[in-house]
Amino acid sequence: MKKGFMLFTLLAAFSGFAQADDAAIQQTLAKMGIKSSDIQPAPVAGMKTVLTNSGVLYITDDGKHIIQGPMYDVSGTAPVNVTNKMLLKQLNALEKEMIVYKAPQEKHVITVFTDITCGYCHKLHEQMADYNALGITVRYLAFPRQGLDSDAEKEMKAIWCAKDKNKAFDDVMAGKSVAPASCDVDIADHYALGVQLGVSGTPAVVLSNGTLVPGYQPPKEMKEFLDEHQKMTSGK
């Protein structure tokens, strides 16, 4: 009982120290008008990572200097986006909400931020059978380019809330309509994560290690790129 009390006291004290350490950072964020944020350790000493709905920031412990954008680890044979690697936890947390087209003989998994009003997103989806045949599993998340209150967002909400999400997505991409629907899926979560990962247009492809590949690539070129990328980053 005594040991349990001591452990609780130590944890409470540590939590208090952490909040005190972040006080300068929180003050700076408040001054910048950033209300919703998650402060985490950074891969560089003397800094913290701040996750916001507008992207990822790196801020010094004293709150005086801020860097916006991805951070790269260049110690290996190829640069690694450590910012997006950190965000993989949030990405995987949305796995149950993804619309997945699984390859029969899976070799690679890509997550695609898509928009039903995007021409190249349609082109990518039309070639889904080819991606799958090459061993590429495609997982979709929604990224309405016109914003969260747009018609596209509402239609994508209906797709993601449909009983058969894959059929609903196929139908809409083929020019058909989908019945309005509501559920617990929040497209804003998809969109916010996309922004944090650096998505600014669609389609945007996120690899299994967090690397962001903007734009459309045909199936064969995508397969070649994924194979080469896997070789370069193996062991990272």
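Using the three backbone atoms N, Cα and C, a Cβ is placed for every residue, glycine included.
Every residue here is the original one, so none of the noted swaps is modelled.
The feature domain 'Thioredoxin' is assigned by Swiss-Prot to 36-231, with sequence analysis given as support.
Annotation of the mutagenesis experiment Cys118 to Thr or Ala in Swiss-Prot: Loss of activity. The Cβ of Cys118 (mutagenesis position) lies under 8 Å from the Cβ of Arg145, Thr202, Pro203, each of these being in the same chain and 6 or more residues away along the sequence.
Looking at Swiss-Prot, you'll find the mutagenesis Cys121 to Val noted as follows: Loss of activity. Other Cβ atoms within 10 Å of the Cβ of Cys121 (mutagenesis position) number 22 in total over all chains.
The DSSP secondary structure for Cys121 (mutagenesis position) is helix. Here the residue is the original one, but Swiss-Prot notes a mutagenesis experiment at this spot, Cys121 to Ala: Partial loss of activity.
Quoted from Swiss-Prot, the note on mutagenesis experiment Cys161 to Ser is: Destabilization of protein. In the three-state DSSP classification, Cys161 (mutagenesis position) falls within a helix. Same-chain residues at least 6 positions away in sequence with a Cβ under 8 Å from that of Cys161 (mutagenesis position) are, in sequence order, Ala181, Ser182, Cys183, Val185.
In Swiss-Prot, a published mutagenesis experiment is listed as Cys183 to Leu, annotated Destabilization of protein.
Look at Cys183 (mutagenesis position): DSSP puts it in coil. Its Cβ placed at the centre, Cys183 (mutagenesis position) has 12 other Cβ atoms within 10 Å.
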